[in-house]
Amino acid sequence: MFTVFLLVVLATTGVSFTLDRASDGGNAVAKKSDVTARFNWRCCLIPACRRNHKKFCG
């Protein structure tokens, strides 16, 4: 009985750990797009940068 309990605990921990790693990757992608958006916004405030990156500023 203890062996079955131990196997269930280990299996659950493994699944939880794997799901946590996958969500961290998603957060990294979201953070990267947020940084890109902030760069684009700041760039559009600077005339020289705005001229060089017209596709971002419209």
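Each Cβ is built from the backbone N, Cα and C atoms, and glycine gets one as well.
The Cβ of N40 (mutagenesis position) lies under 8 Å from the Cβ of H53, F56, C57, each of these being in the same chain and 6 or more residues away along the sequence. According to Swiss-Prot, the mutagenesis experiment N40 to A carries the following note: Little loss in inhibition.
Among the mutagenesis entries in Swiss-Prot is W41 to A, noted as: Important loss in inhibition. According to DSSP, W41 (mutagenesis position) sits within a helical segment.
Using a 10 Å Cβ-Cβ cutoff, R42 (mutagenesis position) registers 10 neighbours. According to Swiss-Prot, the experimentally introduced change R42 to A is described as follows: Most important loss in inhibition.
Listed in Swiss-Prot as a mutagenesis experiment, R50 to A is described as follows: Little loss in inhibition. In this view, R50 (mutagenesis position) is surrounded by 14 other Cβ atoms within 10 Å of its Cβ, with every protein chain counted. Secondary structure from DSSP puts R50 (mutagenesis position) in a helix.
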Report summary line: In all the protein chains shown, the tally of other Cβ atoms within 10 Å of the Cβ of W41 (mutagenesis position) is 11
